[in-house]
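Heads up: the structure comes next, in structure tokens.
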Amino acid sequence: MEKDYLRISSTVLVSLLFGLALVLVNSWFNQPGVEEVVPRSTYLMVMIALFFIDTVAFIFMQLYFIYDRRQFSNCVLSLAFLSCLIYFVITVIIIQQIIEERLTSSVVQNDIAIYYLFRQMSLCILIFLALVNKVSENTKQRNLFSKKMTLCISLFFVFGGPIVAHILSSHYESYNLHIAELTNENGQVVWKASYVTIMIFMWLTLLSVNLYFNGLRYDIWNGVTVIAFCAVLYNISLLFMSRYSVSTWYISRTIEVVSKLTVMVIFMCHIFSALRVTKNIAHRDPLTNIFNRNYFFNELTVQSASAQKTPYCVMIMDIDHFKKVNDTWGHPVGDQVIKTVVNIIGKSIRPDDLLARVGGEEFGVLLTDIDTERAKALAERIRENVERLTGDNPEYAIPQKVTISIGAVVTQENALNPNEIYRLADNALYEAKETGRNKVVVRDVVNFCESP
């Protein structure tokens, strides 16, 4: 988990530094003559960067919802990022209009401010709806809104919000909402404090509610905390636009970009971690937590198909008279015996050896880079450890001593398929059990001749 986090964080950091360098270079070569304004090309670059970041976040959250449909809150959270995408597209179109000199700077700045206000409100409200669903999922309580109603409300803010913002923009003068305007000095933008205060209050409320219910756990909702906290910071900066227009804009947009990148890292790490857990569950035996039969055969297939000529060994182990243990002491004790034997085998083999449960009381071990003599010595050590440590040992709470029989085959040929190799090891195990149990039979595949 930590390695994935470091790799993704490093990639994001390099991308961020590269992006900031492009913005600074662009601003340097596009310095205005009289007005102290942000170059429109720089504005476009930032909007496009935020667009792609939110696109990645939207896709990841949708995939995570498809992966686990019980987490409906992830679906609502993905719609929050989708709403941002719509507003970013509209903002880019508006900026293009002023570049083509279709509208005055004052009108365009006010329209941009309107869509920014609605983008912030939609993002905050949709995240809040997702949070409400998450709390109900965690507490198993009935949600205030049904999933269908929540989805309808979310879709209204995703698609209805831009329509309302369009009506309140310069396209309809009778409904035009005046949020920001250019000052007479240096063309700086001044926001009305009341609208900024509303946004700050909404984000502070969301931040407080999220911290109350989710705390600072390392999961997706930790990313929501980052979004809300940074939104408070860069919206507070709007209050100082009248005095420090350009520098404040760069600071606020940098905070927003960094916060979105941080959230993307958190989302990716969380989702990759969840997928790893699922994969691990699919490959593990639920009782012993060692690998299961399917994983063992997959690894055996890979090993047998390898072009390397290094010898490897397949061991099959079986607990002697295990049915008698179950009949005498019951299945719970039988399960404890299985876990005890697994623990002893795990401590007896090498760190790189693969241990799996291939049957009820049967276990398989795949060992690489080992010859016949070393395989026989290792198998004997395993057998002796099981016999010795299960007798009168307070470390293992089992009522009687148990023994195991081991059959093994060593080969370095890749002519045999996995089933044939396993069958040879199983035949060696059969020989060990038929000739007295509690013993080891190891065969080299070249010298092992089966009876017809």
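Glycine residues also receive a Cβ, built from the backbone N, Cα and C atoms like all the rest.
None of the listed substitutions appears in this model.
The shown structure was predicted, so the numbers you read here are calculated from the model rather than taken from an experiment.
Annotation of the natural variant Ala130 to Val in Swiss-Prot: In strain: K12 / W3110 / ATCC 27325 / DSM 5911; the original residue is retained in the structure shown. Under the DSSP three-state reduction, Ala130 (variant position) is assigned to helix.
For 310-445, the entry in Swiss-Prot reads domain 'GGDEF', with the evidence type sequence analysis. Each residue in the domain 'GGDEF' (310-445) has a pLDDT score, and their mean in this model is 90.
Asp318 (Mg(2+) binding site) carries a strand DSSP state (E or B). According to Swiss-Prot, the Mg(2+) binding site annotation covers Asp318, Ile319, Glu361.
Sequence-distant contacts (6 or more apart, same chain, Cβ under 8 Å) of Asp335 (substrate binding site) comprise Leu287. Sequence annotations record features per position, and here Swiss-Prot assigns substrate binding site to Asn326, His331, Asp335, Arg381.
Around Glu361 (Mg(2+) binding site), the C-beta neighbours below 8 angstroms that are at least 6 residues distant in the chain are Asp318, Ile319, Phe322, Ile338. Marked as active site, proton acceptor by Swiss-Prot: Glu361.
Each residue in Met317, Asp320, Phe322, Val341, Gly359, Gly360, Glu362, Phe363, Ile404, Ser405 lies on the same chain as Asp318, Ile319, Glu361 and has a C-beta within 8 Å of the C-beta centroid of that Mg(2+) site, without being one of the site residues.
The Cβ of Asn326 (substrate binding site) lies under 8 Å from the Cβ of Val333, Gly334, each of which sits 6+ residues away along the same chain. Cβ-based crowding with a 10 Å cutoff singles out Ala130 as the top-ranked of the recorded positions Ala130, Ile319.
For the domain 'GGDEF' (310-445), residue counts in helix, strand and coil come to 61 helix, 32 strand, 43 coil, using DSSP. Take the binding-site residues His331, Arg381: by the count of other Cβ atoms within 10 Å of each Cβ, the lowest one is His331.
On the backbone, the CA of Ala130 (variant position) and the CA of Arg381 (substrate binding site) stand 56 Å apart.
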